[in-house]
Amino acid sequence: MDKYGHIAHQEGDVCYYIPRLFKYNSYYSGTEDVRIFVGDLKYRMRVSLQICEKYYDRRLSMLFWKNHPLQQIHLIGCIIGLQFKWIGKQEYIFFQLDDCTSDSSLVGYTSDMRFLTCKVKKDSILSWGLNITDLIGLTLHVYGQASLNYQELQVEYLRLCYSLTEEIDHWKITMNMREQLDTPWSLSDFVIGELFTQEQEWTPETSQIEVVNPDFVGIGYKTPESKRNETTFIEQLQEERLKDELEIISPYNSTDTSNSVHSLSFRFVSSLKDFPETHFLNSGDQIDNGNDEQLKKLEYQSANLPVMIPNRTSAKSNLMLILLGLQMKEISNSDLYKLKEVRSVVTSLASFLFQQQNVGVMKSFDSLEKEAFRDLVNRLVSQGLIGLKDKTSETFDLLPLKNLFEYAEKRISVLMKLQCYTGTVQLSHVQEKLHLPYITTNGIVDVFKECLKRTKKQYPEVLKNWWIDLDPKNGMEDQNSGILLHLEYAAAYS
């Protein structure tokens, strides 16, 4: 019965109470540690947004599980990627959390639906004793409150999850919490009557409308007064201008103003930004395959060159593909230099370097060609992709490159068949399994990059996107360092 006006909406036996009564819910008041899975949280945020719009006339923004109002929640997950953003004068970090509980069977399933976006102040992370460069790949306890408008988590505290046992215990508690939250919250009429009587006793000389919160009449609702009705026309203009300025610097900027849910366009950034010779795509720390149109544009502008070679990295990539196509296990330095395809790559790179020279110190084109060839070969040797059979005869062993590429193809094929979204490639494992003691993380990255490009081209209906991050848990010289592969599948395939 709603004789006290304490129910905002009722569906069968489930009552959605007015906000004033939320404090009597143990999950809202903080007496219970509310643990939630990432998949459940993302679903509940979408449902809660509809509940607040339909049942509370958009005068409330609250996370609900059934009719339980929830404030601070507790999750455990692995940080998959992060991004830095300045909002006003404060620097924030937006990271994505995954605990493998999101439903991948949804139509149009994307990585944004799989991962939970979390927002935290950079200064706060430092105050908790965490190293920002080591965040990616870590499993953390995350505490915070849900933001329905932006469908993200406002982080209040982070701490490390130190063991698998700790993570398993969290999962057990969360499963039990699930069952408890599935039981609707209810307050008896007797309790409601007592609360109503207490309200009258606290302010006996005040009228019913004045005694309560402006959002309620008695214990029920009263339409809140709009702030706009209290402002002048000039103040309204100033307010609109301020909103415009805030929107410009907001990371939630969206061209669709009809919907209050703004999606943050997320890019993954490697935490090791000083990694030499990796050239992780546009951002400098990440490898991606979304620059096809840019490559076509450069190819058109450089049509007079035999091969489009904008820099040493692209030239090295082209040389590596040429070596993979050779039907031989070894080749001499002189024979390699005489190959038509290699000459084309070297000539194009030398042309590029020739145009970049300082007028005061000019080298001949022939000398630049020889230097470019030596530099490209030395880079592959230093990465362990090709070996020197004999220093006197300068014969190159091509088996390391071929074996690693074959391993990369098989590894990516397995990940795709299992529909895995991430995969780890450890340097020490590759060195031992393939008997390549001189292979480096740089070399592994370059080979997997080319293999992923080829796979996406062969199976565009399956593999939608991919990117590579460095494994942040170890330094580059550490034998246990490696890379993280991220795969995003097409909606029809997933």
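Every residue number used here counts from 1 along the chain in the order it is shown.
Positions of Cβ are set from backbone N, Cα and C atoms, glycine also.
These features come from Swiss-Prot:
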- D397 to A: Modest telomere elongation phenotype (MUTAGEN)
- W466 to R: Elongated telomeres and severe growth defects (MUTAGEN)
- W466 to E: Elongated telomeres (MUTAGEN)
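Each residue contributes its Cα atom, and for W466 (mutagenesis position) and D397 (mutagenesis position) these two points are 30 Å apart.
For the recorded site, D397 (mutagenesis position), the DSSP three-state label reads strand. Neighbour density for W466 (mutagenesis position): within 10 A of its CB lie 21 other CB atoms from the protein chains shown. For D397 (mutagenesis position), the Cβ neighbour count at a 10 Å cut-off comes to 16, with all displayed protein chains included.
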